[in-house]
Amino acid sequence: MNSFSTSAFGPVAFSLGLLLVLPAAFPAPVPPGEDSKDVAAPHRQPLTSSERIDKQIRYILDGISALRKETCNKSNMCESSKEALAENNLNLPKMAEKDGCFQSGFNEETCLVKIITGLLEFEVYLEYLQNRFESSEEQARAVQMSTKVLIQFLQKKAKNLDAITTPDPTTNASLLTKLQAQNQWLQDMTTHLILRSFKEFLQSSLRALRQM
């Protein structure tokens, strides 16, 4: 199995970035009798929920861009005309008109449910990526963990958690095994398609969330 190595976006720098973003999901305890605003840094307003979500998505997108760069530099996968062959074997989440995330027919709650459900569906594909970047393992791991934090942020924002569909663990395990059993070319193409689709999904999500 080939591995990718990152130069422009080093693993150490990416991991340090993760440490800066993840604490937002787990704020430091506030002493009894004190309000969190009272212990905030002077002259700095604490980030709102929407600002944290926006920042988290942009951080993940930076990580995806770094991994995609390595994928594209390694081979011609980003230019391949045979993408459809591999893409037909995947069921990557995509935005559709019925999801209420586009400007036409925008519906905040319907869209939010779609975003969370889509991110949950992407998790098995992000797990697959952990075995595709041996020399950039920390970057791939950071994207995966940051996505989990993003899901937590969004679940707190959602009003109808019952409408969110959670993927079946057994089905995910079977899918992961199937993806890992592909030949080398298909594994490389799958990696490219996952990163590209995840980037597009997050970009669409970011535009929609900025309307909420």
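Including glycine, each Cβ sits where the backbone N, Cα and C put it.
Under the heading of mutagenesis, Swiss-Prot lists Ala173 to Val and annotates it as follows: Almost no loss of activity. In this chain, no residue six or more apart from Ala173 (mutagenesis position) has a CB-CB distance below 8 Å.
According to its DSSP assignment, Trp185 (mutagenesis position) is helical. Trp185 to Arg appears in Swiss-Prot as a mutagenesis experiment; the accompanying note says: No loss of activity.
Secondary structure at Ser204 (mutagenesis position), taken from DSSP and collapsed to helix, strand or coil, is helix. According to Swiss-Prot, the experimentally introduced change Ser204 to Pro is described as follows: 87% loss of activity.
A coil conformation is recorded for Arg210 (mutagenesis position) in the three-state DSSP classification, outside any helix or strand. The note that Swiss-Prot attaches to the published mutagenesis Arg210 to Lys, Glu, Gln, Thr, Ala or Pro is: Loss of activity.
Looking at Swiss-Prot, you'll find the mutagenesis Met212 to Thr, Asn, Ser or Arg noted as follows: Loss of activity. Within 10 Å of the C-beta of Met212 (mutagenesis position) we count 12 further C-beta atoms, all protein chains included.
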Closest of Trp185, Arg210, Met212 to Ser204 (mutagenesis position), Cα positions, mutagenesis positions only: Arg210
Cα distance (Å, whole number) from Arg210 (mutagenesis position) to Trp185 (mutagenesis position): 38
Sparsest-packed among the mutagenesis positions, when each Cβ's other Cβ atoms within 10 Å are tallied, from Ser204, Arg210: Arg210
Other CB atoms, at most 10 A from the CB of Trp185 (mutagenesis position): 14
